[in-house]
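K.L.:
Got a structure here, written out as C-alpha cells. Questions coming.
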Amino acid sequence: MLKREMNIADYDAELWQAMEQEKVRQEEHIELIASENYTSPRVMQAQGSQLTNKYAEGYPGKRYYGGCEYVDIVEQLAIDRAKELFGADYANVQPHSGSQANFAVYTALLEPGDTVLGMNLAHGGHLTHGSPVNFSGKLYNIVPYGIDATGHIDYADLEKQAKEHKPKMIIGGFSAYSGVVDWAKMREIADSIGAYLFVDMAHVAGLVAAGVYPNPVPHAHVVTTTTHKTLAGPRGGLILAKGGSEELYKKLNSAVFPGGQGGPLMHVIAGKAVALKEAMEPEFKTYQQQVAKNAKAMVEVFLERGYKVVSGGTDNHLFLVDLVDKNLTGKEADAALGRANITVNKNSVPNDPKSPFVTSGIRVGTPAITRRGFKEAEAKELAGWMCDVLDSINDEAVIERIKGKVLDICARYPVYA
C-alpha cells in the first residue's frame, strides 16, 4: 500500500540534495535565458497530482481506455481556455513539447521532400524551422530566409524566395528575434503562391495572450506554441487554428495521436489548464507589459555603455547583444556572467564568425526577472552590472562584487515568497 507521507528526502537523499540545490540556484541566480520562466505553485500542484497515473489515449469523448470521465473534463477545460485566450476555434493541448507540436504540423500538412521556407537559425530561427541536424532539415527541402542589414525580417527577400522556390509551407516565428513580425504580410506572401502559413509563436505566446504582441492566429493556417516561456505554464506544447476546415483539424489531431505520440500527459494538461486560466487574469496583462518595458530598459543601458544590440532595440521580451566589436565570444560572456550568478545563453548573431558552440553574442530575456517583481529601475541596474562584468571579463574582483549585488537583489525579490 502506498502512503501519502512517502517523500523523496527520506528515500533518496542523493536525488533530493540535487533537487534542493537547484531550488537554491533558482533563488540565488538572476535568470535571463529568454525561454525560461517560473511557473506558479498552482501549476506545480497540478503536475504533482494523481492525474499522472491515468492513461487516456485519444481525445475527450473518444478514448481508447475506460475511466476517462474526469480527465476528459480536465482536457476540455484546457482546450476551451486555449481557444478563448487566443481567439482560436481549434486547439490541441496534447503535444508534449513545442518541437512535437511542430512535428505534428509538418506531418499533417506536408509530405517528406516538400519545400519549406523557414527563418535561418543563424538569423533567429529555431531548430525545428529547418536546421540540418533536426527532423525538419532531414525530411524536408528547406529554403532559409533571414534579416536585412537593419536586423529586421527582409520581407522583400522572403517574397522573392517564395516566388522562386514555391514552398508548400512558410514558417513564421523565431527563437532569437527582437522585432515585431508582420503576420498579415507573411500570409499575403503565402497566399500569393498557394502555401500554408505556419506560425511558431512559442517565444511570444504570453505577450500575445496579453495583447502586447500581435496575434498570429487570425492570419496563419496553423499556430503552435510552448506553454512555458512567456506563457509561464508547464513545459509542453499547444496547436491552435482559426477558420480552418474540419479536414485540417482532423489531420492535426491524427498527427499528434497516433501520428507522433501515444498517451497524453494528463497531469501536464491540467497544468496547462491552470496556466491558461492564470493568463486570463488582469495581472497577467500587467506582467507582460512589464516584461516588454524591462527589455527596452535593459537595451537602453547596453547601448549607452557602447554595446551593439542586434536590430538596435527590442519590441518583445528578448534581445541579442553582439560582442564581435568587443572581441569577446558568447561562450566567454556566458561563463563570466555565470560566475556573477547571472544566467544567460551564448547565441549566434547574424553573420557570426564563430561556431554555434562558441558564438559572438548572448541572448537576454526578461520574463523571469519580471516574474520576480523587477521593474525598469532594477532592469537598468542589472544591465549595468552585466556591462561591468563584460567590461572586466577577467577581473574576478569585479565579478565577485557584482555577485554580491546579485545575491542581495535576489533576496529582496524572491522567486517564491
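Using N, Cα and C of the backbone, Cβ positions are placed for all residues, glycine too.
Pulled from Swiss-Prot, these are the listed features:
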BINDING   Ser35, Tyr65, Arg363  glycine binding site
BINDING   Tyr55, Ser99, Ser175, His203, His228, Arg235, Gly263  pyridoxal 5'-phosphate binding site
MUTAGEN   Tyr65 to Phe  Decrease in catalytic activity
BINDING   Leu121, Gly125, His126, Leu127, Glu246, Ser355, Pro356, Phe357  (6S)-5,6,7,8-tetrahydrofolate binding site
MUTAGEN   Pro214 to Gly  No significant difference in catalytic efficiency and affinity compared to the wild-type
MUTAGEN   Pro216 to Gly  Important decrease in affinity and catalytic efficiency. Severely compromised in folding into a catalytically competent enzyme
MUTAGEN   Pro216 to Ala  No significant difference in catalytic efficiency and affinity compared to the wild-type. Alteration in the folding rate
MUTAGEN   Pro218 to Ala  No significant difference in catalytic efficiency and affinity compared to the wild-type
MUTAGEN   His228 to Asp or Asn  Utilize substrates and substrate analogs more effectively for a variety of alternate non-physiological reactions
MUTAGEN   Arg235 to Leu  450- and 11-fold increase in the affinity for serine and tetrahydrofolate, respectively, and 60-fold decrease in the catalytic efficiency
MUTAGEN   Arg235 to Gln  900- and 17-fold increase in the affinity for serine and tetrahydrofolate, respectively, and 30-fold decrease in the catalytic efficiency
MUTAGEN   Pro258 to Ala  Important decrease in affinity and catalytic efficiency. Reduced thermal stability
MUTAGEN   Pro258 to Gly  Important decrease in affinity and catalytic efficiency
MUTAGEN   Pro264 to Ala  Important decrease in affinity and catalytic efficiency
MUTAGEN   Pro264 to Gly  Important decrease in affinity and catalytic efficiency
MUTAGEN   Leu276 to Ala  Alteration of the dimer-monomer equilibrium accompanied by minor changes in the catalytic properties and whitout any significant change of tertiary structure. In the monomeric state; when associated with A-85
MUTAGEN   Arg363 to Ala  It does not bind serine and glycine and shows no activity with serine as the substrate
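Burial and contacts for the listed features, if you can.
P.N.:
Taken residue by residue with DSSP, Ser35 (glycine binding site) is part of neither helix nor strand, so it is coil.
Applying an 8 A CB threshold to same-chain residues 6+ apart, the list for Arg235 (mutagenesis position) reads Ser97, Thr226, Thr227, His228, Val268.
Here Tyr65 (mutagenesis position) comes close to Tyr55, Ala56, Glu57, Gly58: these same-chain residues lie at least six apart in sequence, with C-beta atoms under 8 angstroms from its C-beta. According to DSSP, Tyr65 (mutagenesis position) sits in a coil region rather than a helix or strand.
Taking Cβ-Cβ distances under 8 Å and a sequence gap of 6 or more within the same chain, Glu246 ((6S)-5,6,7,8-tetrahydrofolate binding site) has no neighbours at all.
The number of other Cβ atoms within 10 Å of the Cβ belonging to Pro214 (mutagenesis position), over all protein chains shown, comes to 18. DSSP gives Pro214 (mutagenesis position) a coil state; it is part of no helix or strand.
Cβ neighbours of Pro216 (mutagenesis position) (same chain, under 8 Å, six or more residues apart in sequence): Gly172, Gly173, Val181, Trp183, Val199, Met201, Val208, Val223.
Other C-beta atoms found within 10 angstroms of the C-beta of Pro218 (mutagenesis position) number 15, with every protein chain shown included.
The Cβ neighbour count for His228 (mutagenesis position), using a 10 Å radius and every protein chain shown, is 27.
In the three-state DSSP reading, Arg235 (mutagenesis position) counts as coil.
Take the CB of Pro258 (mutagenesis position) and look out to 10 A: across all protein chains shown you find 12 other CB atoms.
DSSP classifies Pro258 (mutagenesis position) as coil under the three-state reduction.
Every protein chain shown contributes to the tally, and the Cβ of Pro264 (mutagenesis position) ends up with 24 other Cβ atoms within 10 Å. Reduced to three states, the DSSP call for Pro264 (mutagenesis position) is coil.
Cβ-based neighbour count (10 Å, all protein chains) for Leu276 (mutagenesis position) stands at 26.
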K.L.:
Hey, how far is Pro258 (mutagenesis position) from His126 ((6S)-5,6,7,8-tetrahydrofolate binding site), Cα to Cα, in Å?
P.N.:
25
K.L.:
Quick one: of the recorded positions Leu121, Leu127, Ser175, Leu276, Ser355, which has its CA closest to the CA of Ser35 (glycine binding site)?
P.N.:
Ser175
K.L.:
Give the helix, strand or coil assignment DSSP yields for Arg363 (mutagenesis position).
P.N.:
strand
K.L.:
If you count the C-beta atoms lying within 10 Å of each candidate's C-beta, which of the binding-site residues Tyr55, Phe357 ends up with the smallest number?
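P.N.:
Comparing Cβ neighbour counts within 10 Å for the binding-site residues Tyr55, Phe357 gives Phe357.
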K.L.:
Going by C-alpha distance, which of the recorded positions Gly125, Pro214, Leu276, Ser355 is nearest to Gly263 (pyridoxal 5'-phosphate binding site)?
P.N.:
Leu276
K.L.:
When the Cα-Cα distance from Pro214 (mutagenesis position) is computed for each of the binding-site residues Ser175, Ser355, Phe357, which gives the smallest value?
P.N.:
Ser175
